[in-house]
Amino acid sequence: MKLLLYLFGVTFHSNTVVALELRECSHQLGMSNRKIRDEQISASSSFDLQSTGPQHARAHQESGSGAWCPKNQINSLSKEWLQISFSVDTVITSVETQGRFDDGRGMEYATAFKIQYWRPSLNAWASYKDDFELETIPANNDTEHAIRRHLDRAIIARRIRIVPVSNSTRTVCMRVEVFGCPFDDSLVFYNVDQGDLQSGISYHDFSYDGNLANSPHLTGGIGKLYDGEVGKNNVFVNHHKWVGWRRKRNGNVKLAFEFSELRNISGILIHTSNEFKKSAKAFSSATVLFSINGKDFSDTIVHFNNPEDTESEVPRWIRIPVNNRIAKVAKIRLNFGTDSDWLFISEVNFESNHTNIELLNDDVVIPDSVSYFSVTEHDDGTSMFAFIIFFFMFLIVAVIILTVLYRKREYRVKASSPSPNAKREILLTIDGNTIKHHVSPSTYQMARDNLQNALIEKMPMSPIISDYAEPDISVCSDVTANTPLLYGIDGPYDTQKRSNPLSSMVKYSDYGEVYCTTLPEIARDKLICVSRIGQGEFGEVDLCQLENRKVAVKKLHGISQADEFSFHREIRVLGSLKHPNVVEVVGVCTIQKPILCIMEYMENGDLKSYILKNPTIQTSQCISICTQLAAGLAYLESCNFVHRDIAARNCLVDGEGNVKIADFGMARSLYSQEYYKVEGKFVLPIRWMAWEALLLGKFSTASDVWGFGVTMWEIFSLCSEKPYSDMTDDDVVENLQSMSSTGSLKQVLSRPRMCPSKLYNEQILPCWNYESSRRPSFENVHLHLQSLVHTSPHIHF
């Protein structure tokens, strides 16, 4: 029975990603606000414990004589330290220091310091090193002002020591604050061979904090491969975040990861380079072994082959799928690419969740793939009777599980944070512009990558500003009021209750707080306006510069309190969506009016305009675009979000050729001819709408699939005409009414010339099935499109 309970837990426990997540790990840890208690602060010595003891080392606070002052003067070899102890392992991302001001009487400050840290898994204190392998960190130039230093890599510590140093002997006093967050992951350490040197450049894992001992093998610590930082392009120049190995005699690199608890692992993600022109390809294959105790490894081994990519040299995440393996230790062997002299890795993450070990006895064998049960026969037959009961209970539970999974297929709850993007990219060039092929296993899961959400513009904005449509993703729950949107539909519906299903008031009304997120508050003076992009549903949309990136800024002003509430709900819902093929909300400005929503800027504008400006686009590019959109829509599907207005005009293209799902209030004015005006009140995209959405007001992921079928037709038609271009709006409505009454359309969109017959018949046509349950899921559409990416040059028409 415990094994059954265990199986239940494995089946329904959502996967999380074991990774060092730094985007929201910069909180003040409590020196200034006294969340860190006096008893958690200690020091090697104090000039006077009462007036300059460690309890006075709080930044932005004046107590005692104003700071901690060690008993001895400081030089470059000093060993004085201030120690902060935490109750749990903690991620430290930055340190702030001040001197002793003491209302102007102080004269002492530290010009530099070092960091030492410890946690229970380490045998000794470790020293922090920056990207240049230096331990010394610059500190203060006066006694009053605080200086905050961001660490080049985060450290994981239970105790941290601030060690003041100086080139000349001097008296020093310090106040400090530390920033970071609790360490919630379960990785204890990883073991790996030390990296190699190339022409004096080190590709060592120099931040590794375990047992070094001048050995070529690193054990018992954590370093670059688990610091939340991924490497940049051109590993031979931007080498600081990479660990690199030359091809050895055996041609592989071995890694071992140990967790503090049993984990149910479903995937391993490895960030690797692929600079094949410099003989630094991604790994060609991988082998993974698992153990529940670190000693005995399962005979069931995971083998993974990574297809060689000779098109793109961009670093990428590669996902190794693992079929729910229970393990405390995972050993990974990566084989060098063909004719590759180097292998570079910058980060390793795990898709996994906690396994409740209390359900497992020592004598319960956790199955690798097939479980074998044996029963010892007793004279009284009791054991056989128990076995029969157990067997039938197992069958009943299995049927229940399968039934629930089937029912949850269409009505999934909002997914947990998806895993980092495991995409492969194949660059396709169209008259100097670039679109990316994305080929990724289980892309619908991979929202977190995004991983660093890098949104830096790489191409100048088109001079035709009307081509840019405001990102405003319209999403809505399946649970909608089934009210017809047109007059003349039978049923007891109050016509006064008809409302625009594309408005923010309606489309976000079904989302409770569970779907919302708290977005970063961005200082208004950080935004430098570049130009006006256009007009959105709530106000103007401007192109602005935010530090080193360009962003699209939506303004809200001069509207009702209800619209302001809708705007707040919209941006909070949108902020919860994180996927490489969904336009991202960067932050908000809400402290002053007008309220601003800062969104990712997509410099190549909407997909329809982009395709129209590139008439030489080929079938392979069309398949790539559809694959990317299907990935984003599969993610929305997994979150149970409904878009309601999927069309080429509502997708955007960034400077690198990434195509992303969006929905623009502005698109309805840019492409007003593609919308049908209902009673002079609102407009509907009837040529993209499923029959049940238009006639019954039923919006679901299945109605989105219908719209995506029309969108694929658009893409393969090169957006040269609108759907059903030979029909009036009334004819289109009549066509959908025909499906409602007869189960079939009078007229179906014909296969575009550039669309392969197989794709049209097997992927596009099924999107327009009368029964929504017979339409494919976005997950299945995405998987089928991915399979075509590899064969697109050989597709027959």
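The backbone N, Cα and C atoms fix where each Cβ goes, glycine too.
Residues or ranges marked as active site, proton acceptor in Swiss-Prot (evidence: sequence analysis): Asp645. Residue environment of Asp645 (active site, proton acceptor) contains 23 other Cβ atoms, counted within 10 Å of its Cβ in all protein chains.
According to Swiss-Prot, the ATP binding site annotation covers Ile533, Gly534, Gln535, Gly536, Glu537, Phe538, Gly539, Glu540, Val541, Lys554, on the basis of sequence analysis.
Feature annotation from Swiss-Prot assigns domain 'F5/8 type C' to 25-181.
What Swiss-Prot lists as domain 'Protein kinase' is 527-785.
Taking Cβ-Cβ distances under 8 Å and a sequence separation of 6 or more, the neighbours of Arg100 (mutagenesis position) in its chain are Thr52, Ser65, Gly66, Ala67, Cys69, Gly106, Met107, Glu108, Tyr109, Thr143, Cys173, Met174, Arg175. In the three-state DSSP scheme, Arg100 (mutagenesis position) is classed as coil. Quoted from Swiss-Prot, the note on mutagenesis experiment Arg100 to Ala is: Does not rescue the axon regeneration defect in the svh-4 loss of function mutant (ok564) following injury to D-type motor neurons.
Cβ neighbour count for Asn141 (mutagenesis position) (all protein chains, 10 Å cutoff from its Cβ): 11. Experimental mutagenesis at this site is recorded by Swiss-Prot as Asn141 to Ala, annotated: Loss of N-glycosylation. Impairs axon regeneration following axon injury. No effect on axon localization and kinase activity.
The local packing around Asn167 (mutagenesis position), expressed as other Cβ atoms within 10 Å of its Cβ over all shown chains, amounts to 10. Looking at Swiss-Prot, you'll find the mutagenesis Asn167 to Ala noted as follows: Partially impairs axon regeneration following axon injury.
Secondary structure from DSSP puts Asn264 (mutagenesis position) in a beta strand. The note that Swiss-Prot attaches to the published mutagenesis Asn264 to Ala is: No effect on axon regeneration following axon injury.
Listed in Swiss-Prot is the mutagenesis experiment Asn353 to Ala, annotated as follows: No effect on axon regeneration following axon injury. Under DSSP, Asn353 (mutagenesis position) is assigned to a strand (E or B) in the three-state scheme.
For Lys554 to Glu, Swiss-Prot lists a mutagenesis experiment annotated as follows: Abolishes kinase activity and abolishes autophosphorylation. Does not rescue the axon regeneration defect in the svh-4 loss of function mutant (ok564) following injury to D-type motor neurons.
Ranking the mutagenesis positions Asn264, Asn353 by other CB atoms within 10 A of the CB puts Asn353 at the bottom.
The recorded positions considered are Ile533, Gly539, Val541, Lys554; of these, Gly539 has the fewest other C-beta atoms within 10 angstroms of its C-beta.
Asp645 (active site, proton acceptor) falls outside any helix or strand according to DSSP and counts as coil. Annotated pair Lys554 (mutagenesis position) and Val541 (ATP binding site), C-alpha to C-alpha distance, rounded: 5 Å. For Ile533 (ATP binding site), the spatially nearest entry among the recorded positions Asn167, Asn353, Asp645 is Asp645, judged by CA separation. A distance of 43 Å separates the Cα atom of Gly539 (ATP binding site) from that of Asn353 (mutagenesis position).
Nearest neighbour of Asn141 (mutagenesis position) by Cα distance, taken over the recorded positions Asn264, Asn353, Asp645: Asn353. Secondary structure at Lys554 (mutagenesis position), taken from DSSP and collapsed to helix, strand or coil, is strand.
Between the CA atoms of Asn264 (mutagenesis position) and Asn353 (mutagenesis position) there is a gap of 5 Å, rounded to the nearest whole number.
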